[in-house]
Amino acid sequence: MQFDVTIEIPKGQRNKYEVDHETGRVRLDRYLYTPMAYPTDYGFIEDTLGDDGDPLDALVLLPQPVFPGVLVAARPVGMFRMVDEHGGDDKVLCVPAGDPRWDHVQDIGDVPAFELDAIKHFFVHYKDLEPGKFVKAADWVDRAEAEAEVQRSVERFKAGTH
């Protein structure tokens, strides 16, 4: 499975950018309240609809951060199942598609445990200081479950429902 991910937030940023789906422009949504930075490039999978009514979120492991609005051809290796104040907010973990430097990463177990722990720590705590926001459940699942969620999100998008 391969798809395009639109990057909204480069790795290392505290600014939370979002693509305005009506205008196509990148908007500064907010600054993170916690003194933390995004641990990967972060965006969404084109032509999907997640459980939260937004396109399905994606995290892309890249050797160097890219800019907001850049499309990255990616493939899933796992998914971070997360529940926040709005409900399900899953994040598909991806690597660049067609890049031989990532051939050894095929499933979640191929990603170093420390990297997974760092990403999990960020998403469990990045909303800690924001009034009314929280994360209550979060864990990693494998590539098969990630691919199934991507497929469900594509079907929701095509049906226009969530």
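Backbone N, Cα and C define each Cβ position, glycine as well.
Just so you know, the substitutions we noted aren't modelled in this structure.
According to Swiss-Prot:
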BINDING   K16, R30, Y42, Y126  substrate binding site
MUTAGEN   H21 to K  4-fold decrease in catalytic activity with Mg(2+) as cofactor. 3-fold increase in catalytic activity with Zn(2+) as cofactor. Shifts the pH for optimal activity to 8.5
BINDING   D52, D57, D89  Mg(2+) 1 binding site
MUTAGEN   D54 to N  3-fold decrease in catalytic activity, and 2-fold decrease in substrate affinity
MUTAGEN   D57 to N  Loss of catalytic activity
BINDING   D84, D89  Mg(2+) 3 binding site
MUTAGEN   H86 to A  Nearly no effect on catalytic activity with Mg(2+) as cofactor. 10-fold increase in catalytic activity with Zn(2+) as cofactor
MUTAGEN   D89 to N  Loss of catalytic activity
ACT_SITE  D89  active site, proton acceptor
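Mapped onto this structure are the features recorded in Swiss-Prot.
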residue	record	Cβ neighbours (10 Å)
K16	substrate binding site	16
H21	mutagenesis position	10
R30	substrate binding site	11
Y42	substrate binding site	23
D52	Mg(2+) 1 binding site	15
D57	mutagenesis position	23
D84	Mg(2+) 3 binding site	16
H86	mutagenesis position	11
D89	mutagenesis position	20
Y126	substrate binding site	20
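One way to see the shell of the substrate site is to take the Cβ centroid of K16, R30, Y42, Y126; the remaining same-chain residues with a Cβ within 8 Å of it are I9, Q13, R14, N15, D29, L32, Y38. D89 (mutagenesis position) sits 18 Å from H21 (mutagenesis position), taking the C-alpha atoms as the reference points. Cβ neighbour count for D54 (mutagenesis position): 15 (other Cβ atoms within 10 Å of its Cβ, all protein chains included). Of the chain residues outside the Mg(2+) 1 site list D52, D57, D89, G50, D51, D54, L56, M82, D84, H86, G88, D90, K91 have their Cβ within 8 Å of the site's Cβ mean position. D57 (mutagenesis position) carries a strand DSSP state (E or B). Rounded to the nearest whole angstrom, the C-alpha distance between K16 (substrate binding site) and D54 (mutagenesis position) is 15.
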